[in-house]
Each structure stands twice: as structure tokens, then as C-alpha cells.
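Heads up: the structure comes next, in C-alpha cells.
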Amino acid sequence: MKEEAFLRRRFSLCPPSSTPQKVDPRKLTRNLLLSGDNELYPLSPGKDMEPNGPSLPRDEGPPTPSSATKVPPAEYRLCNGSDKECVSPTARVTKKETLKAQKENYRQEKKRATRQLLSALTDPSVVIMADSLKIRGTLKSWTKLWCVLKPGVLLIYKTPKVGQWVGTVLLHCCELIERPSKKDGFCFKLFHPLDQSVWAVKGPKGESVGSITQPLPSSYLIFRAASESDGRCWLDALELALRCSSLLRLGTCKPGRDGEPGTSPDASPSSLCGLPASATVHPDQDLFPLNGSSLENDAFSDKSERENPEESDTETQDHSRKTESGSDQSETPGAPVRRGTTYVEQVQEELGELGEASQVETVSEENKSLMWTLLKQLRPGMDLSRVVLPTFVLEPRSFLNKLSDYYYHADLLSRAAVEEDAYSRMKLVLRWYLSGFYKKPKGIKKPYNPILGETFRCCWFHPQTDSRTFYIAEQVSHHPPVSAFHVSNRKDGFCISGSITAKSRFYGNSLSALLDGKATLTFLNRAEDYTLTMPYAHCKGILYGTMTLELGGKVTIECAKNNFQAQLEFKLKPFFGGSTSINQISGKITSGEEVLASLSGHWDRDVFIKEEGSGSSALFWTPSGEVRRQRLRQHTVPLEEQTELESERLWQHVTRAISKGDQHRATQEKFALEEAQRQRARERQESLMPWKPQLFHLDPITQEWHYRYEDHSPWDPLKDIAQFEQDGILRTLQQEAVARQTTFLGSPGPRHERSGPDQRLRKASDQPSGHSQATESSGSTPESCPELSDEEQDGDFVPGGESPCPRCRKEARRLQALHEAILSIREAQQELHRHLSAMLSSTARAAQAPTPGLLQSPRSWFLLCVFLACQLFINHILK
């Protein structure tokens, strides 16, 4: 009784000054038009209320105890002899003031409940139970994780330090059951009764990406405690937390406006049968934020009934101001998705000086002795790929990272993708190509040789188009060293794929680093492919003279579809040339045999273009101070969230030693990495397990490396929301996927925007650690839902809006099945291509071998005799 009185006092809508009146308990009903309260009101006021209490018009909503105000009999009269009573102006003013007080009290109580929930989630002292449990993953293997049980939620961390968040389980939608097991310990299971997701998208501190663990199921979790006593304690604690889970709905649901019928969770048919309702989803809206700002915004998300237009407009303006003030916190501009990899902006960046100063270096006496020791082992023309270079010539970053220097001006490609003129597109592509060379280290430095299986990923945010360019690279071969990379920005309409084989040659006083390979730039909306090649790096003055690093060679940028080609020649400094003759470049743009323009200048400074028909040259490209300030900001993965073979984490100790000037320690750390690579190679050789890249595959026909998850389909603004990356996999978040995921979280919306039960689809993959959501998903139709109303069954389908009609749902399911079939066929074709060469060779060998005769073996003669005997027996029976 005390608890009921406390809850009634806590969620009451009436102002403290009003006193409830006695009503007949047989004539009570719940007010389902206001979410968050369960106050009881009389069904037929007038008889049980005070004699002088005026009855309210029907459009004013159900009467409340505080609205039954005493009015003198003279202040009301009959309306045209009917049974309805008219409310006097005095009573109407009193009702309006009382309703305002109720709404203000409602907001304060809801805000207080929200703060209590936020405090329970973030306060480390509010813990029901915390201990280590083994959790079974999707691959049937067990992982020991730290579980923290709070009211309504189960927080899972990687370690007891509560720093590496893995996921959050929402207990309000879960059932608990003991699970028999033949293994030691005590096993129990948390599951969703309708096989939907039990995970929250964000953590208690707003984390969008969890720590990397083995994949966990989306609709259930199987736990194992060390002993039966510990397991029983967890069962009791979980049952207690399940009783408290109703408080979590204040944070998980985004209630609609109370002025519209059916927006209350208690009033909706879906909530009455235990199923969540859907809501309209904005593309940039968080799917399930569990941070302070979003929970505070929930306190202002509900609106009471509208008395008049003026009050409605005022409340809407106040609500929008409160929402804006609390929703733009911890929000990166243009963040496309909340479930992708976490990226942080790189603050420091070394660009180097323009001109010859950054390409010349004087070697110290100590380093000269190391160089002489190394040169004694070399012969002219020798390949340097297997030679271990001293660490003082190393640039403190991997070669995979260095290949990303070409995308700091990827906004030029965004402009080229929407350019209608083919010649102008070629010039923009050429300008982007030149923008990747002026960033150079101070002095003559060589990046790290990537370890086999090493990966690097980063992205650049485009503020003009609110998009991101993602860069994924992997070392797919060690001998020869091959680096494969993929760049994608589907929203802006371009992607780049390619591979580079690094080769080096020693020529006595000089050496050259050759970048053998090509890259293919594709404009998705036009299906245009531009093939690009790379110059080589030439270092001279090793034995005598000044050590200088230059770029040389001829490169081409060619588009076969529109027949445009750009040719560039990087010129080495001549023997008697001055400072102006270094880094020279010349080239031309042609269309077939016709020369359209010629270029000249310096690749790290000004480049001029002279078009045919014009008598003067114009500035084509210059890395001026303004251009440098317009560089896109690179975002990389935080070090603690990187995998073991990601570049920055892999080489962190070598980089730290080089930055401190400790060459001895850098050499030791570098040797340890190389020795570990050799050990892994020996283990693979002993186990006869060939190396298989994680993100790229080799086309057996063209012998080119391709990204496994590349998507060349044009961007669809009506369906596609944002492109995101998770674990090196690039995917696209779509409207249907967001609407389905929000449906699982139980977000109620206005009645005319609420989707029916058949629209609730279960996602194929919904992992707590930020595993990417595929746009393809399997369907799941609950059977225990109430039927849709006529209002919900009519109308066209709008993503995130009204419910689709049965015909649209049937067509969507048919298209989904067709799409999945096409994907499976494509995967089978890729697998067939992969083994094509092996099959052809085995077929050739089989053709050369002599084919045995049909009746050369005794077994064949025996079978023939048995067959003839059976035939004779059958003929005898039939006669």
C-alpha cells in the first residue's frame, strides 16, 4: 500500500493544491490518452460528483478530479433543451488554468523520472550485481566477459575495469529461463520471445561502437556461471532487474504528441499485445541514444492536449528550443551512421616544405658508417625488397598510410562526379591527381614495409556534401610486396580500387623505388573508369654528393569510354640544372589523336595549362596556403579500438622510438615484428594453410586484386541514408533498415505514421560491438498481433512513414528473396572463377591420361552377367 501511494503521488498529474474527490470504483477507467500516468477517472461525471459541478464538452477530454470545480447554478444553463450542459466562461478559465498546472506537473515528474534513470545508468554505485560470466557467441564458442546488472539493463564489458564496453542488453523485452547443459557450471538464457533484437545501439556513456569480440547473437544470449550458487544468484538478480525494467521505457521510447489519439504506449494495439510500434525515422537520428542529452530531451518530447492554436504554437516553439539545445552535443558534423567504426580527427599533420629543401638531406658520420656497411652487401641492379634498411631512413608510418596522401583533396572528385562536360571532368581528375604529391616528409625517408595481413583504414569528411570518403588498405602479399586499397564515397558518386607492387633497384650511387600497378577511378552515376599509373621515386647521392629524392617517369590517366587521356612526365633534375629544374613536370591532354591542352610547371608548386586555341597559359594547380587550408581532415580509428594488425597499433613501438631518436630501440622493435611475421609464415608452411587476405581477393582471370565488399551501384537518395564502415567492411544504411531497427526498439509514433505488425522485420545481423548492419534482412511476421485498422491498411508506403499495404509488403518480400538469390549466385560465380584455373589444369591432365576400357575390369563383366540374368528371368516371368 505504501508503494502504491508513493507511485500515485510520484506520477500524479494533479497540482499539489488540489484534493481528489471520492468516486465510485465501479465507474473508473484509465486515461489512455496521456502516456506516463495511470490515473483513474469516473466514466460518467455528474452523478458521482458534486451537484453543482458542470459537465465538460466531449472535445475537452475526460474530466479530472481537479477539473470538477464548483460553479453556482446561475452560471450554467441548458442548451436548446438538450441534456448537455454548457460550461460558463468562469469554469472554462478555471479548467484551462488547472490543465496548464497538470501539464507542468506532468513535465516535472517525467523529467525527474528521466534523471533517475540516467543516474541509475551512469552512477557506478547503482549496481544490482557485477561479476564475470561466460557468454556463448554465434560461432558456438565461449568468451569470458564482465557483466554489470543495473535496473532494466545488463551492461557487458570486456574487462572488470569497465572501460571497454561491448554491449547493452535491454531487459524490458527479454525473458529469462534456466538452460540445461552437460558442461560444468550453471547455464541460463536471456531471449526475446519474438526473436527480435535485445541490444541497444549506444552505451551508457554514448558509445556508438563496442569493443571487438567474437560475434554475439542478436535475439538471445546464453550465459554460464562458474557454479550453481553463482548462477542462482544471477537468476534472482535478473528477475529483480526485470521488475525494474519499466523505467527504461522512458529512455527507449520517443513518445509522440499526446494530442493525437493512439500515441500513448498503453493505448496502441501493439503495446497492448507486447509488440513495439514503429516511428518515423530521420536519417541522422540516433537509433537508441543512451546519453544524457537524449534522455533529457525525452522530458520535453511529450505534448499535452491542444486547447487553442496560440498555446499550441507557443509549446511547439519551446519544445524545439529545448530539443535543439540538448541534441547537438557530442555530434560530429555529418556523422553518417551511429553503428560504424569510431573515427577521430588527426590534429597534427606534417606537410613538409615546398621545393628542394625537404628533399635534400645530409647524412651524419654515424649513419654514413651504417650506410657503408649496408652498401658492401649490395650489387648494382640488385632488388632491395629483402634488404633490411637502417631505421634512420624510415618515415614513421606504414606504406599503406602513405598511399592515402592522394585523398586529402577528394572533394575535387566530388565535383568531377557531377560535372557534365567530359573534358572538364578530365581536368578535375588531373587536378586531383596532382594534389597528392606536395605532402612529403622532411628529409629522405622511406615508410615501413607493411607486414603481411596488415591493414589501414581512415576517412575524410566532406562538409560541402555531408559525406565521407573511406579508405581501406591491406597488405595482400609479402614476396612480392603487394598493397591493395579501396576508396569509396558512394554518396558523392566515386570509388577507386587498385594495387601497388613495390620494387626497388640499386644502381651504385642511386636507387629507385618502382610502384608497379594501377588504380581505377570509377564515377558510379556514369559508369566511367579512369585508369591511373604512378611515378617512381629516385634517390641519388648515396656514395658521393648530396643525397636527393625526386620523382620520375611517365604516367597516364586514361578513360576508354570518352576517349580522353592525360599524359604526364615527371622529370629528374639534370646534372647541370639549377634549383628551378627540380621537380619539373610536363604533359598534355588528348582526345584520340587531337591535343586539347599542354601542361608544364613543378609538381609540388605551380602547374600551368595552355589550351589549344588560347595564346596564354593559365594557372592549373598550386598548393598555396589557401589550398592547404582547404585540405579535408583525415579521421583515423582510435588506437585502443584498432586490431592487432592495423598499421598504427602494429608499428606504435617503432614509431615511438623513432620520434624519441632511439634508433637502437627502434631497430629492436622492428626486428621483433619481422621475426613474428617469419614465425607465422613457418607455421602456415608446416600446417599447409595458405595465406588468405581478409578484405581483398585476387581475380584468377585478370590477376587483379579487388575489394570483397565493393559496391558500384549509384547512390539512391530516396533509399540510401549513409555509407559506413565496420571492421573494414563498407556498407550502406538504408531507410528500410533504419525503420525496422527503430521498430524493434519500441518507439511509438503518431497513429497515422505507425506501421503494422507485418512491417516488423528482424535484421539479419544486429551485434552489440558495432558490427555493421547489412541492408538485406530476413522477414519475421508475428502472428499474435491485432489486426490493422482501416486507417493503417490504406495508403502508400513511405520509408519510415505510413504502413505498406499487403500488396506492397508481398512485393517487397518477393524482391527481397530475388535479391538474396542474386547475391548467392554472384558469390557462387566468384567461387567458380577462383578455382577456374585449377579446374582447367586438372582437366588437361585427365585428358592426357589413357581412358580405361569399359569391359577391361572383372567387376564390369560380373555386373554385365548379372544384368543379363535378370533380363532373362523377367522375360521368362512375363511369358
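Each residue, glycine too, has its Cβ placed from N, Cα and C.
Here the structure is a predicted model, which means the values were calculated and not measured.
Features reported for this protein in Swiss-Prot:
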- L384, S385, R386, V387, V388, L389, N449, S504: 1,2-diacyl-sn-glycero-3-phospho-L-serine binding site (BINDING)
- 126-243: domain 'PH' (DOMAIN)
- L389 to D: Impaired lipid countertransport between the endoplasmic reticulum and the plasma membrane (MUTAGEN)
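Cβ-based neighbour count (10 Å, all protein chains) for S504 (1,2-diacyl-sn-glycero-3-phospho-L-serine binding site) stands at 19.
Note on the domain 'PH' (126-243): mean pLDDT across this stretch is 86.
Under DSSP, the residues of the domain 'PH' (126-243) split into helix, strand and coil as follows: 19 helix, 45 strand, 54 coil.
Taking the Cβ of N449 (1,2-diacyl-sn-glycero-3-phospho-L-serine binding site) as centre and 10 Å as the limit, one finds 21 other Cβ atoms among all the protein chains shown.
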